[in-house]
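Feature annotations, courtesy of Swiss-Prot:
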- 139-194: domain 'BRX 1' (DOMAIN)
- 289-344: domain 'BRX 2' (DOMAIN)
- Thr310 to Ser: In strain: cv. Uk-2 (VARIANT)
Amino acid sequence: MFSCIACTKADGGEEVEHGARGGTTPNTKEAVKSLTIQIKDMALKFSGAYKQCKPCTGSSSSPLKKGHRSFPDYDNASEGVPYPFMGGSAGSTPAWDFTNSSHHPAGRLESKFTSIYGNDRESISAQSCDVVLDDDGPKEWMAQVEPGVHITFASLPTGGNDLKRIRFSREMFDKWQAQRWWGENYDKIVELYNVQRFNRQALQTPARSDDQSQRDSTYSKMDSARESKDWTPRHNFRPPGSVPHHFYGGSSNYGPGSYHGGPPMDAARTTTSSRDDPPSMSNASEMQAEWIEEDEPGVYITIRQLSDGTRELRRVRFSRERFGEVHAKTWWEQNRERIQTQYL
């Protein structure tokens with residue numbers, strides 16, 4: 001950028017300097033003049049660079065404003081904190097004037113946190129940012145133990161959980177399968193989820209959920225069922241005129257016992273635990289209209305009696321220990337007419 005100027009050294013001081021100046025060549029003068037012009041241009045550029053700039057603190061004529069943002073959810077100590085903003089180019093996004101309350105309505109954040117945490121929640125502190133939650137009452141939560149099985153718990157203040165209800169998807173479980181699953185997995189659920197007690201009032205009178213479109217069947221745990229010795233056996237619910245048939249052991253998938261959770265006919269041969277519960281009160285009417293008949297060992301037929309007295313065949317189940325898929329289809333094709341005539 002700068003041109004180098006050759007200088008001669010001598011032992012003379014001032015006189016030598018004057019002599020050297022006087023003996024400069026035209027090329028040296030031109031170089032000095034060029035250097036002087038360059039320095040002046042640079043000085044003008046640097047001195048005039050900030051003439052059009054205004055201090056960040058601004059003045060009354062500055063288009064940018066230094067405002068104080070008022071947050072309703074912040075402590076008083078945090079209010080009035082200045083937020084400086086730097087200007088941008090003409091094509092950039094215009095600066096946001098935080099002094100204008102129209103950008104942030106006073107109640108927007110308050111209403112947001114009120115809708116989430118309720119009207120009795122504490123506000124958020126700007127210094128600690130801690131949310132104070134109301135701990136009154138047990139907190140309910142749901143766990144999906146496996147696909148189609150949802151269990152609702154309530155956290156107890158003393159630790160552990162209260163088992164509220166169990167829901168089985170009707171697309172994956174019928175009532176009998178749900179009862180068997182509960183009997184086989186009861187101990188695992190109690191240990192895994194630290195179940196301390198059961199809400200008897202909620203479980204003895206379970207309410208039907210309004211969203212029946214989910215096709216969930218509610219089964220409840222009731223301790224009184226284990227204490228009662230007078231539970232009516234399954235065959236007492238059979239309508240008059242039906243042929244009495246009894247269950248036999250030997251199927252791990254379709255073990256003996258009541259279709260609706262009654263005690264098994266033979267406790268030594270059943271695969272269903274004695275902890276099986278009776279169904280909820282909302283299913284009592286279904287118990288009187290639907291039952292299972294064993295046509296032969298390993299073949300279980302579910303029959304329903306309608307309100308007009310007619311019967312319909314609900315399903316036919318085969319024991320996997322006795323029937324393969326092809327064998328079951330063949331058996332059904334051969335015995336379909338006989339089953340419909342005999343049971344319907």
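Easy rule for this one: first residue shown is 1, then count along the chain.
A Cβ is built for glycine as well, from the same backbone N, Cα and C atoms used for every other residue.
So, quick note: what you're seeing has the original residues, none of the substitutions.
Its Cβ placed at the centre, Thr310 (variant position) has 9 other Cβ atoms within 10 Å.
Secondary structure at Thr310 (variant position), as computed by DSSP, is coil.
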